[in-house]
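J.: Feature table excerpt (Swiss-Prot):
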- Cys39 to Ala or Ser: No effect on catalytic activity (MUTAGEN)
- 45-253: domain 'BPL/LPL catalytic' (DOMAIN)
- Cys150 to Ala or Ser: Loss of catalytic activity. Unable to form an octanoyl-enzyme intermediate (MUTAGEN)
- Cys150: active site, acyl-thioester intermediate (ACT_SITE)
- Tyr180 to Ala or Phe: No effect on catalytic activity (MUTAGEN)
Amino acid sequence: MANQPIDLLMQPKWRVIDQSSLGPLFDAKQSFAMDDTLCMSVGKGVSPATARSWVHHDTIVLGIQDTRLPFLQDGISLLESEGYRVIVRNSGGLAVVLDDGVLNISLIFEDEKKGIDIDKGYEAMVELMRRMLRPYNAKIEAYEIEGSYCPGSYDLSINGKKFAGISQRRVRGGVAVQIYLCADKSGSERADLIRRFYQAALKDKQNDKKGVYPEIRPETMASLSELLQKDISVQDLMFALLTELKALSTHLYSAGLSIDEEMEFEKNLVRMAERNAKVFG
């Protein structure tokens, strides 16, 4: 059982699945189906701990709570008019922005005998981010940033401005700890898009829904490039990820899905498609 965040990160083997450069046709529904698939195989002990990196172009990922917005379709129409695809993920939380300047990382562990408490999974991801960003001498803090989109206790920030958010999903004995990292472009412009989405989807009900949906202040969010005043790309973060995972394990290797995993993935993708069809018709 892991006692410290570093214990979770130090694995005999790390399997890596890199989906960070699949391009605009890579649909975000595939990503959430993929993580559920990997949770199953890691949870069963068929696969070692797995790190999956993923990038989706111009996509807004809604949480289940967002589907209860009173004027949801108006909000979706606004996002689509800005050129974004909209999907609903299979877990809680609230809306986030994905584009080609945002790197997502999923760490998938076996939850052996329920040995990984929720905080430990989050703290392992925080520790990995601190290691990845150590060369930039940045002081990274983990606490909720009010005014950001999809706020949570493990928002990552520098000087009070959020650049990353962490979530967690548990499926069939596996734990997927997921982070989105805003590498470049404007963090405040991403936040303003979500602010306008909630305005359109709430209209005159904003006061009724205070505390349910965030009142977004775009100035609370920024990209790493903005915060560190350096050009930091998704590729730079990918290199840092692989470097740290290699240092934390005796064997780092890349592997696609097995035949069994492919079959499970197809089932999970159908479930994701059905979930989205219920919301979007």
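Here the Cβ of each residue, glycine as well, is placed from N, Cα and C on the backbone.
No substitution from the list is modelled in this structure, which keeps its original residues.
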J.: Is Cys150 (mutagenesis position) helix, strand or coil when read with DSSP?
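T.: Going by the DSSP assignment, Cys150 (mutagenesis position) belongs to neither helix nor strand, so it counts as coil.
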J.: Are there any residues at least 6 positions away along the chain from Tyr180 (mutagenesis position) with a Cβ closer than 8 Å to its Cβ? List them or say none.
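T.: In sequence order, the residues whose Cβ lies under 8 Å from that of Tyr180 (mutagenesis position) (at least 6 apart) are Val96, Leu98, Val102, Leu103, Asn104, Ala164, Gly165.
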J.: Return the count of C-beta atoms lying within 10 angstroms of the C-beta of Cys39 (mutagenesis position), excluding that atom itself.
T.: 27
J.: Please compute the mean pLDDT of the model over the domain 'BPL/LPL catalytic' (45-253).
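T.: When the pLDDT values over the domain 'BPL/LPL catalytic' (45-253) are averaged, the result is 95.
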J.: Per DSSP, to which secondary structure element type does Tyr180 (mutagenesis position) belong, with helix, strand and coil as the options?
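T.: Strand, per DSSP.
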J.: Would you mind reading off the Cα separation of Cys150 (mutagenesis position) from Cys39 (mutagenesis position), to the nearest angstrom?
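T.: Given the Cα positions, Cys150 (mutagenesis position) is 23 Å from Cys39 (mutagenesis position).
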